[in-house]
Amino acid sequence: MVLDPEEKIPDDGASGDHGDSASLGAINPAYSNSSLPHSTGDSEEPFTTYFDEKIPIPEEEYSCFSFRKLWAFTGPGFLMSIAYLDPGNIESDLQSGAVAGFKLLWVLLLATIVGLLLQRLAARLGVVTGLHLAEVCHRQYPKVPRIILWLMVELAIIGSDMQEVIGSAIAINLLSAGRVPLYGGVLITIADTFVFLFLDKYGLRKLEAFFGFLITIMALTFGYEYVTVKPSQSQVLRGMFVPSCSGCHTPQVEQAVGIVGAVIMPHNMYLHSALVKSRQVNRANKQEVREANKYFFIESCIALFVSFIINVFVVSVFAEAFFEKTNEQVVEVCRNSSSPHADLFPNDNSTLAVDIYKGGVVLGCYFGPAALYIWAVGILAAGQSSTMTGTYSGQFVMEGFLNLKWSRFARVILTRSIAIIPTLLVAVFQDVEHLTGMNDFLNVLQSLQLPFALIPILTFTSLRPVMSEFSNGIGWRIAGGILVLLVCSINMYFVVVYVQELGHVALYVVAAVVSVAYLGFVFYLGWQCLIALGLSFLDCGRSYHLGLTARPEIYLLNTVDAVSLVSR
C-alpha cells in the first residue's frame, strides 16, 4: 500500500517501543508502505517479561568515557555473545583443530570481527529507532516477502535450538557416564528450559548475571583443558595472525567455510537489536543516542573478545593434542587408560574424526576422567545458555514479524516441540554419531539463512528515513555490500558441496528447485538493499510494488500524532 501525501494513517495508537518511544520522531522518522503496526492498546508487551524492566543510565556530565555508564549498558552484548559459544560453534572449533591444526585460527578471528561489525549495526538500529529488526521488517516489507522472511528466520532459530538440545543431551550423557541415555538428555532439556526462563522474574540484572555466570563456567572449563594440554603459544599466535593455510585441501577449505557459518548466526542480529531496548535512552537527545551506541559497541567488543578467547581454547586443545592423530593411536591410548569408550573408534589407520561426544572421550583417554567431565560441564553450560537466548530470539522474531503476542511458555512449547521431535527420533533410533552429525548439517543451515539477516540489517541501517543522521556512511555501505556478496558466494559453495554428496537424481532435482527459490528470494532482498544503498536507477520507477519507493511516505514511529505524514 502506498499512501498519497494527503491520505491519513488511522490512529492506531503507539506502535512498538513500549516505553520511552514518544520522543522517537524528534530524531528518527521511519517509513512503511506495506503495513502499519497494529496497536496493542495501552498495554506494554503484556506477555513479555524481558522489557518489563528498563535499566536506568546514570546521569553524569559528558565525558569521553565513564565506567559507571559502561556498567549500566553492560548486559545485552554478553547475551548476544552466547550465540558465538553455542554447541555448534564448539563442534566447529574442535573439528577445525583436529582437521587443520592451528592454521584456521585467523579465519576464526576474521569471522569474529565481521560478526562484531554486524552486531554494531543491529545494536544501532535498536537504539536509534527504538524498534528491533523484526519490527522494522514488519513495517517495511509487503506481506508475502515478510512471511517468507519470517519463516526463514524461524528455520534458523529452530536449527540453532536443535544444536542446543543435542549439545545438552550429549553433556548429560557424558556426565552420567552413559547412565542417562541420549533421548533422556533430550527430554531433560525440555524441563530445564522452563526452569531457567523463570529467572527473569527476579529482575533483568539478575538474569544477565546468570548468563555471565554461564560464560564464566565455559571460560573456566575450556581454559582448564587449554592449560592441561599446553598448546604451543607460538603456533597459536602464528595461526591467529598469519592468514595462510599451507598444505590445505578440500576438508580444510570446507572447515574454514564452516567456521563462518557457525560464528555468524542469523537470529543473533534480531536478538541484539531487541536486547538494547532494555536500557533507558532518550532518543530525542542525539547526544544520548550517540553515547548509547558508543557504550553498546564497547561492551560488544569486550563480550566477543571473551567469546573469541574461549573458542581459541577449544581449537588449540584439539590442534595440539589430536591434529593428524589416527584412530589406531586413539584406541591404543584409550585401552591403556582403561576407558570404557575404546570401542567408540574403529581400530584402523584413518585420521581421527571428532565431534562434541568423541571430543570429550578422547580428552578423557589422554588427560584423565577429570578432563572428560570438565569438558561435559562446559558443553552443558553452552547448551543451556544458548537455549535461553534462542527462546528470546524466537519471541522477538514472532512478535515483530507477525505483531503477535505469545506467552514465553507457549513460545517454548512450540519451538521446543519442533526442535525436540526430529532430535528425539534420531536419539532413540540412531547412535551418538548420527546425533552429533546433525550439527554439521545444522551449521550449513545456519549459513544458508545468513542473507535473511544480513541484507535487512544493511538495508535499514543505510536508509536515512529510518536512521536519520545515524545511517551508514559510504564506507559501511560498500563494506556491507561486499560482505553480503561474500556470504552468498560461501553459501553457494556449501550448496554445491552438499548436493554433490547426495548421490541421487531425485535429490538433485529437489536441491535444484530449492536453490532457485532460495536465490530468487535473496535476489529480491538484494535488489531492495541496493536501492537503499543508493543505486536508485534499479528501482525503474516501479519499486513501490516491492516495498521500496523512490519517494517513500514516512510517518513518525511511536509519536502521539500517528497521522502526521512527511515525505523525503
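Placed from the backbone N, Cα and C atoms, the Cβ positions cover glycine too.
Don't look for the substitutions in this one, it keeps the originals.
Taken from Swiss-Prot as is:
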type    : residues       : note
MUTAGEN : H267 to A      : Reduces expression at the plasma membrane. Does not affect H(+)-coupled Fe(2+) transport
MUTAGEN : H267 to D or N : Impairs expression at the plasma membrane
MUTAGEN : H272 to R      : Loss of proton-coupled Fe(2+) transporter activity
MUTAGEN : H272 to A      : Uncouples Fe(2+) and H(+) fluxes. Mediates facilitative Fe(2+) transport independently of pH gradient
VARIANT : G185 to R      : In microcytic anemia; impairs metal ion transport
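Note on G185 (variant position): other Cβ atoms within 10 Å of its Cβ, all shown chains, come to 25.
According to DSSP, G185 (variant position) is assigned to a helical segment. Secondary structure from DSSP puts H272 (mutagenesis position) in a helix.
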